[in-house]
Amino acid sequence: MQRTCVLIVLIVTSTMWTPDPDVYAQPRGFNYDEAQVPKYTLPDPLVMVDGTKVTSAKQWNDKRRDEVQQLFEAYMYGKVPDGETELIFTDAKGERALGGAAIRKQVKISFGEKEDAPAMDLLIYLPADAKVRVPVFLGLNFHGNHTIHKDKEIWLTESWVRTNKKFGITKNKANELSRGVAAGRWQIEKAIAKGYGVATIYCGDIDPDFNFPSNGIQAYYYKKDQTIPEKGQWGTIAAWAFGLSCAMDYFETDTDIDHKKVAVLGHSRLGKTSLWAGAIDTRFALTISNCSGCGGAALSRRRFGETVRRINTSFPHWFCSRFHQYNDKEDKLPIDQHMLIALCAPRPVLINSATEDKWADPHGEFLAAQGADAVYRMLGTGGLDAKKWPEPNKLVKSTIGYHLRPGKHDVTARDWDVYIEFADHHMTGGAE
């Protein structure tokens, strides 16, 4: 889908994530034993569908890369509809925030001029006294922009939000009780101190995370009389990734942001999203996946932890409908997740896992990173500089990076230390 952009400037003066129970509980009845992983053969990312071997960077760039992307679009994530979208940026003037350490911007991005056009709110924090354009970490959040910090000026989302009594969220509506509940997962001050900006969008602004085909951005692009996505059309993860690319469109208009140095990141289902966004939108300089598991960085053929059948049963809207035909038939897939990582090549990618997060198969995430190595090396990078699964807390800083954090399915301050160290090494040379 082609996008054109219109910027509207308004001068404004100012007078979470919910842990998914079936992720945290490591559900019974699934394999968590490495000895029980079935034998499998991964598709070779350097062999075309017709059997032709890819032996040069030119072949990869001219033919195989597009072929792999089309396979993922056709059989897994779905394809964004053809056509053009005119994005409307309503830009709130930046204001001092976080005790003067940051500039806060809030931008409403509308997907067209029609009154019923959907819109998403982009929240941005930038170092207040930056002398040059700022590199940025961009990611989606689970429960609204207001949950990532206690900053009282962050807009409350008007979109549907999953009810969560622990966070004070009732009747699927955001309120003040949930302000800052996910702040631990968004180390804003840490990133600002290191010279980075942080930007986020509530995923539900783009497409609410439940199986109802007539809501969200997808329905806005239906053809006349269409009520559900067609067989190979985008699922929710692809819609979320589209939203991230639209945020990048905005960054290209903002002279405070270095749009050549944007890292796209995400956790869990939003880590699946960041990988897909980084794979298909080459404007992202760096891609970070945090505990993304099945449908993200973990190899489907291992059937370790969450499986294709389980994810399609629990979340039938995340992927295109064709992906469902591979329930219990992972070996018949023409793709696996090492090929998704390979689509990011030669740009750096970081796979961040957690030792206790067996549902997301941290070892399978590492093996997928290994499986992408040959593509990266063909394109002239160092690939993955690890022959075996690294010990916890050891950051592998090669172009394909890997880190295994002790602990559970989460995003922690330690994870942000790793993100920043990896970005310093590959994207900025040290942003400070």
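Including glycine, each Cβ sits where the backbone N, Cα and C put it.
According to Swiss-Prot, the mutagenesis experiment Ser268 to Ala carries the following note: Loss of esterase activity. Reduced to three states, the DSSP call for Ser268 (mutagenesis position) is coil.
Within 10 Å of the C-beta of Ser268 (mutagenesis position) we count 24 further C-beta atoms, all protein chains included. Here Swiss-Prot flags Ser268 as active site, nucleophile.
Under the heading substrate binding site, Swiss-Prot lists Lys272, Trp359, citing similarity to another entry as support. Residues within less than 8 Å, Cβ to Cβ, of Lys272 (substrate binding site) and separated from it by at least 6 positions along the same chain comprise Ile237, Gly266, Ser289, Ser292, Gly293, Gly295, Gly296, Trp318.
Counting Cβ atoms from all protein chains shown, Cys291 (mutagenesis position) has 29 others lying within 10 Å of its own Cβ. The DSSP secondary structure for Cys291 (mutagenesis position) is coil. Where Swiss-Prot documents Cys291 to Ala as a mutagenesis experiment, the accompanying text is: No effect on esterase activity.
Quoted from Swiss-Prot for the published mutagenesis His409 to Ala: Loss of esterase activity.
Look at Swiss-Prot and you will find His409 tagged as active site, charge relay system. Within 10 Å of the C-beta of His409 (mutagenesis position) we count 22 further C-beta atoms, all protein chains included. Reduced to three states, the DSSP call for His409 (mutagenesis position) is coil.
Of all the recorded positions in the list Cys291, Trp359, His409, the shortest Cα-Cα distance to Ser268 (mutagenesis position) is found for Cys291. For Trp359 (substrate binding site), the count of additional Cβ atoms within 10 Å of its Cβ stands at 26 [all protein chains shown].
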